[in-house]
Amino acid sequence: MRRPRRPGGSGGSGGSGGLRLLVCLLLLSGRPGGCSAISAHGCLFDRRLCSHLEVCIQDGLFGQCQAGVGQARPLLQVTSPVLQRLQGVLRQLMSQGLSWHDDLTQHVISQEMERIPRLRPPEPHPRDRSGLVPRKPGPAGELLTQGNPTGSSPAAQGFPRPAGGRSWGGSPLSSLQAELLPPLLEHLLMPPQPPHPALTYEPALLQPYLFHQFGSRDGSRGSESSSGVVGVGHLSKAEGPALFSRSASKAILGTHSGHSFGDLTGPSPAQLFQDSGLLYMAQELPVPGRARAPRLPENGGNRAEDSSEGHEEEVLGGRGEKSPPQAAQPELSLQRLTAVLAGYGVELRQLTPEQFSTLLTLLQLLPKGTGRNLEGAVNVGGADVKKTIQQMQRGDPAEALPPTPSLPGYLTASPASSEVQQVLSPGFPEPPHTPSPLGSSSVLLEKKSPLGQSQPTVVGRPSARPSAEEYGYIVTDQKPLSLVAGVRLLEILAEHVHMSSGSFINISVVGPAVTFRIRHNEQNLSLADVTQQAGLVKSELEAQTGLQILQTGVGQREEAAEVLPRQAHGISPMRSVLLTLVALAGVAGLLVALAVALCMRHHSRQRDKERLAALGPEGAHGDTTFEYQDLCRQHMATKSLFNRAEGQPEPSRVSSVSSQFSDAAQASPSSHSSTPSWCEEPAQANMDISTGHMILAYMEDHLRNRDRLAKEWQALCAYQAEPNTCAAAQDESNIKKNRHPDFLPYDHARIKLKVESSPSRSDYINASPIIEHDPRMPAYIATQGPLSHTIADFWQMVWESGCTVIVMLTPLVEDGVKQCDRYWPDEGSSLYHVYEVNLVSEHIWCEDFLVRSFYLKNLQTQETRTLTQFHFLSWPAEGTPASTRPLLDFRRKVNKCYRGRSCPIIVHCSDGAGRTGTYILIDMVLNRMAKGVKEIDIAATLEHVRDQRPGLVRSKDQFEFALTAVAEEVNAILKALPQ
């Protein structure tokens, strides 16, 4: 016979994960129409492979469909190489999307099964063969005939002879397991169900991680039978009763203790399949046509109560017109039968006489005490099964399935076959509780409370167990701990405590810990004993596994999931040190951020003061008094060569402007001395209320209409002045006198200096006269901030134009960029060519602007003048002030400090365009309104000033700021007018 090939060949790669594919294939639902049911393999895992005329016979591995009982086939000799070979084959079939119902799957499996060696079962005793079917028809025979119409009765299956030489002779049902009573009852009471319709293939069932949803690694989902006990596993809601379940196949195989399964070499089947996903369980698709079909009672007697559907009452309602005879039956038997039927929602009066006689005979044939256990199982566990199925259908992984207790029986299995049982029970590992000893009349049942807590109940004796399930755990230093490493650790621990590795059940990994439970063992070791021994042999376990064991103990599942990871964290010193450092770094970061915020706030308050302090001489701020100004005036007067008495001021301050063009030395007229007047009376305006409101409404509408404002600005940008030549400014000798090459004065509108008085012997300076209405007298001179080599030209322009007011709109340095050179002395006096400038006072009016007073003396003519500089500090380059109020207050100070204006005001920023043009536009428009002009066109006014100097008002924001400032000033004027 051909030897099976080793893994790694064509059969597949083997190893963990392959058995997950095996389980998914075993759980695939649906049957293609072309699949033949003759000799179909896998019926132990999917009973729908066999038709209602076929039976599923045991072949030692998957099960095979056969028409009729026939002759028992030899069992397969399953060895480790065989299992590995099948694992690879099933993995390849799984990768192709095939299931048990596909022809290709059946063909391949058939070929592989032919290669497996066979074992001939021992010849049964003549009494055994005669005991399979009753010699005389009787109630028990009727029961088997009615209860198993599909041929799934134990006799039809050809049950092997029980171990120990027991036979089926004598009473036909004397050795029938108590677990088989509920299926027989259900087949007896319920009519045969039609076969399943073809189900569709569900790819989601192939997900290898369905274990976390319906698996039973944690021990809370699944069932276990003690050795040799036939257990009925959990079935989906859509699946009808079947004796050929996965747990049933495990019990059938367990009866062959005399075969060669205990002599296997190499790793045991349980070790091969444990980490390969064989314990995974998938939920079958519900069948609409079978939604009301009865389910196989779980736990050997726990039948789900479908009281809401009332299926049993509907089926039996028409059969029980008359009550069965009860007087002739023993009272005890009637009580037992009543208790059993109560679990199914059936009353005695609903039974036919034939059904009543059959059930009563069956109860009498059962061993004494079994009925009582069954009654408790039916009454206690029915509601839990229904709840469990509903939770599985909802896919709720948080609610654990109730454990399925096992009932005592007579079929036993050898230790060697128990390993094969684990392999052939893919969906059901061992139960989470320690089973009662064989033959005990007490059955431990566990109910699930609404909070998910396990509540064990013992039928027949008081409860001796705590209400919560306990698990042993071993915490390691490896996180996450793999399942393979956890199983390896438990195998080594089993060797040290002289236990079988199969004694560990419900093995799972929670973070760095492996949790487990202990089944009943020969040494009678409990969880506490095993964990204590693990602590004693800690060093040996660490040496053999390479893991560091941090803690061992016994606790609940919740503790293993929640408490253990925290303990592992607390044990690691490096982790605690890192967490402490991170926390300290976070606190330090918060403190640093708070300190930076406070420093920035303090710096913002001191920035203006420091900036103002840098503009003036040291120690000069406290000495600027009006007395000092008077002393300076007296000092400058005594130094006059002509020693004239100062005359009465003339109404016009430009009456002596012509003296600038005279070569003879002339006295300095008082008209060129600006007399400060710090009055705060409101400006006199010739605006009436109606005109003011009209202008204000127009300005507000202009500002609200953003589209109109944008179109107006676009038109202003497209405007070109005529003429617009700048030849003088672009001359090679004058290029270095320009701060910005884009803002140059027009040839027809520029200030010309006297060549004979200029140190550079040139008449050029980057300055433009701005005429308001009188071409003979400009109202403003717009100029750039003086450069270091043009300061003398600037003072010459101030002297020759007769200006007494300078409006400076830029700081000297902004964001590290020099905006303007200092053209006045820090303290005392400074000489610029022939012009001596003496700083008289520097007064900080507010945080936004300050005022300086100068004496300007021409050393050639010995003439002295007084002038005032208003320096605005809160206007950023190419931007606008944060509010219009500071600039409007600044403008009022400029206009109120001097009576009349007969000479131009010098206005400069850095480039002499953006901020300079905005201030001139605001002041010009407001002056026109103060004179009573009825029509105001700000855009036309801007075009007018741009005809005289290019680039005035550089941005749309500056233009909008000018409109806003005009509107607010008009509003202030209207409030000041008498109502």
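In case you wondered, yes, glycine gets a Cβ from its N, Cα and C as well.
Original residues only.
Looking only at the domain 'Tyrosine-protein phosphatase' (709-969), the predicted model's pLDDT averages out at 91. Swiss-Prot lists 709-969 with the feature domain 'Tyrosine-protein phosphatase'.
According to Swiss-Prot, the experimentally introduced change A877 to D is described as follows: No effect on dephosphorylating activity; increased the dephosphorylating efficiency; when associated with 911-A. Secondary structure at A877 (mutagenesis position), taken from DSSP and collapsed to helix, strand or coil, is coil.
Using a 10 Å Cβ-Cβ cutoff, D911 (mutagenesis position) registers 25 neighbours. Under mutagenesis, Swiss-Prot gives D911 to A with this note: Confers dephosphorylating activity; increased the dephosphorylating efficiency; when associated with 877-D.
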Pairwise Cα distance for A877 (mutagenesis position)/D911 (mutagenesis position) [Å, integer] | 10
Take the Cβ of A877 (mutagenesis position) and count every other Cβ within 10 Å, whichever protein chain it belongs to.
-> 16
